[in-house]
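Below is a structure I'd like to ask you about.
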Amino acid sequence: MWLQNLLFLGIVVYSLSAPTRSPITVTRPWKHVEAIKEALNLLDDMPVTLNEEVEVVSNEFSFKKLTCVQTRLKIFEQGLRGNFTKLKGALNMTASYYQTYCPPTPETDCETQVTTYADFIDSLKTFLTDIPFECKKPGQK
């Protein structure tokens, strides 16, 4: 009987001292990736029927040299109309990810221009397709 109690006590002590989670901590929240993919699917599925003019960042976006990321996300979010307002959450989540986990991008020379809504949506698709899912560390190529 005492052997059973000793074995039970050993199991309890061992289970209490065991790690409660994986020793590998996840440092990259990937919710923004799913949000970007969902936004791209919605953009592909919805026809552009508005003839409004909206503002976009006129500087060309390049994944090699990220500039105006927060400005672009803010302007895209503000420019959404109609059914496309469903994308606000995805853009907000992406902005939050980049603001929290990535080095700041230059935001000073972010000139804007007025364009058609169809061109605005095309610019948004291109931006979401080209934006890297993962941050580059300073000095990383």
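Placement of Cβ uses the backbone N, Cα and C atoms for every residue, glycine included.
Below are the features listed in Swiss-Prot for this protein:
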type	residues	note
MUTAGEN	Glu38 to Pro	Reduction in bioactivity
MUTAGEN	Leu73 to Pro	25-fold reduction in bioactivity
MUTAGEN	Glu77 to Pro	50-fold reduction in bioactivity
MUTAGEN	Leu80 to Pro	450-fold reduction in bioactivity
MUTAGEN	Leu124 to Pro	5500-fold reduction in bioactivity
Return the member of Leu73, Glu77, Leu80, Leu124 nearest to Glu38 (mutagenesis position) in space, with distance defined Cα to Cα and candidates limited to these mutagenesis positions.
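Smallest Cα separation from Glu38 (mutagenesis position) among Leu73, Glu77, Leu80, Leu124: Leu124.
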If you count, for each of the mutagenesis positions Glu38, Glu77, the other Cβ atoms lying within 10 Å of its Cβ, which residue has the minimum?
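Checked Glu38, Glu77; of these mutagenesis positions, fewest Cβ neighbours within 10 Å: Glu38.
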Please report the DSSP secondary structure of Leu124 (mutagenesis position), reduced to three states.
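For Leu124 (mutagenesis position) - judged by DSSP and reduced to three states - the answer is helix.
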Just to verify: the residue among Leu80, Leu124 with the fewest other Cβ atoms within 10 Å, which of the mutagenesis positions is it?
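Looking at the mutagenesis positions Leu80, Leu124, the Cβ with the fewest others within 10 Å is that of Leu80.
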Enumerate same-chain residues with a sequence separation of six or more from Leu73 (mutagenesis position) and a Cβ-Cβ distance below 8 A; give 'none' if the list is empty.
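In sequence order, Leu91, Asn92, Thr94, Ala95, Tyr98 meet the Cβ cut-off.
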Provide, as an integer number of angstrom, the distance between the C-alpha atoms of Leu124 (mutagenesis position) and Glu77 (mutagenesis position).
10
